[in-house]
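See below for the structure under consideration.
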Amino acid sequence: MSRLERLTSLNVVAGSDLRRTSIIGTIGPKTNNPETLVALRKAGLNIVRMNFSHGSYEYHKSVIDNARKSEELYPGRPLAIALDTKGPEIRTGTTTNDVDYPIPPNHEMIFTTDDKYAKACDDKIMYVDYKNITKVISAGRIIYVDDGVLSFQVLEVVDDKTLKVKALNAGKICSHKGVNLPGTDVDLPALSEKDKEDLRFGVKNGVHMVFASFIRTANDVLTIREVLGEQGKDVKIIVKIENQQGVNNFDEILKVTDGVMVARGDLGIEIPAPEVLAVQKKLIAKSNLAGKPVICATQMLESMTYNPRPTRAEVSDVGNAILDGADCVMLSGETAKGNYPINAVTTMAETAVIAEQAIAYLPNYDDMRNCTPKPTSTTETVAASAVAAVFEQKAKAIIVLSTSGTTPRLVSKYRPNCPIILVTRCPRAARFSHLYRGVFPFVFEKEPVSDWTDDVEARINFGIEKAKEFGILKKGDTYVSIQGFKAGAGHSNTLQVSTV
């Protein structure tokens, strides 16, 4: 079916299909309890996000504990936990007595890196915590403060600690606000000492993935992997692309990362807002082609922080991110501090179902096969062939037996028009597979039996039963299965078409 035929035959009834796009929700004070987490999971939450820009270790440990408690209360599908790093941000200092100072247009003042002003800022002089700012910026350049609420033009680089600037609009100078230098290559380290401690905390407490903020180069990813160490070798690194450097170096970053987040908030400040649309589509397409999961984030249902219903533009934004190819969509303040967190997750889930119905799966599959460099690995060849078999046989599901989670990721790359049932003995693989579009993970807890054929049959039957529970398969339905010829990772080479 062509894309046009697909669109003209859309079934626009919400809830008429099973959602395949995963939902990430940031947990804050209003949602950090087991009962609310259960409600969020029932509404569609798959991955819990902890924002390490805020909160103590005690607080974040409570989020982890409550997430795990919610699984005891409501087993369902496994829940994944993500740690979002603060990252190498640039921020203003503290104003005197923590007062907000009004700034009129054309107001001239000083930006300084002199530490004596770090806690003594006012409307005449503002401390900035990036020591090299005078080396990387020049007269005429623009500096944004507080997510672009205030704009300043650099009038003069006075000395190695001082900039003279002019306000381009009215606003307020406040404490600890973010500073952006659009179009400027900054040389901040990939990780602050706080970030390193946060990563070690995450490894110790069993997080499944890291959302790495402000990634600029491939070396940044390698630095994070080094800090995670041997104990954290299975933690997935998802890079957040939120500046021009990250966009420019994306191809090299993509080679070494486990996944990508298009973080449109800071990205929309660093580059012209209209360009974010094209960058989003480009980064998602490149991630899809590489078989790496991609998340679309920031302000997706922002109005639902305070309103029970979204704007129509927000619904379209969520839907179009899914049509672009996003594996996951993310909520931030909507679930962290919003008045309607469960409504927000429900709205996102319902929107995802409708958007997925608008996808022309077969043309997408053909595009992916044609654009993927050859030869592919044995595992990817089997994965692509399984998806082809789904289209040929009109199969209702793909059952994947996997140890490492690689095979379901590659099946997801080719976007079958049916769910992917992952059966694994590895709880971690089950949890991080929520990153992959269409994967429904289940942990098979029985010990392996000595006869390999019997063990494979037991796991496939388990997958069939789980698919029946979710209404994916029924008696007489065709399904495709993928398994290996022996135990362990890297041996998926067998494809089978069967009937329930």
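The first residue you see is number 1, and the count goes up from there.
Here the Cβ of each residue, glycine as well, is placed from N, Cα and C on the backbone.
Here the original residues are kept at every noted site.
Note on ARG49 (substrate binding site): other Cβ atoms within 10 Å of its Cβ, all shown chains, come to 26. The substrate binding site annotation in Swiss-Prot covers ARG49, LYS240, GLY265, ASP266, THR298.
Positions annotated as ATP binding site by Swiss-Prot: ASN51, PHE52, SER53, HIS54, ARG91, LYS177. Look at SER53 (ATP binding site): DSSP puts it in coil.
Around the Cβ of SER53 (ATP binding site), the number of neighbouring Cβ atoms within 10 Å comes to 13. If you look up Swiss-Prot, you'll see ASN51, SER53, ASP84, THR85 marked as K(+) binding site, on the strength of experimental evidence.
According to Swiss-Prot, the feature beta-D-fructose 1,6-bisphosphate binding site maps to SER402, THR403, SER404, GLY405, THR406, THR407, TRP452, ARG459, GLY484. Look at SER402 (beta-D-fructose 1,6-bisphosphate binding site): DSSP puts it in coil.
A mutagenesis experiment is reported in Swiss-Prot for this position, LYS240 to Met, and the note states: Reduces activity 1000-fold. Within the same chain, the residues at least 6 positions away from LYS240 (mutagenesis position) whose Cβ sits under 8 Å from its Cβ are ASP84, GLY87, PHE211, ALA212, SER213, PHE214, ILE215, GLY246, MET261, ALA263, ALA297, listed in sequence order.
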Cα-Cα distance maximum in Å, computed over every pair in ARG49, LYS240, GLY265, ASP266, THR298 that the record assigns to substrate: 18
Neighbour count (Cβ, 10 Å) for HIS54 (ATP binding site): 12
GLY265 (substrate binding site) versus ASN51 (ATP binding site) - Cα distance in angstrom: 15
Fewest other C-beta atoms within 10 angstroms, as judged across GLY265, GLY484, which are the binding-site residues: GLY265
Candidates ARG49, THR298, THR406 (binding-site residues) - the one closest to ARG91 (ATP binding site) by CA: THR298
In sequence order, the binding-site residues (THR85, GLY265, THR298, SER402, THR406, GLY484) whose C-alpha falls within 10 A of PHE52 (ATP binding site): THR85
Nearest of the binding-site residues (SER53, THR85, THR298) to TRP452 (beta-D-fructose 1,6-bisphosphate binding site), judged by Cα-Cα distance: THR85
For SER53 (ATP binding site), the one of THR85, SER402, SER404 that lies nearest, given that the binding-site residues are compared by Cα: THR85
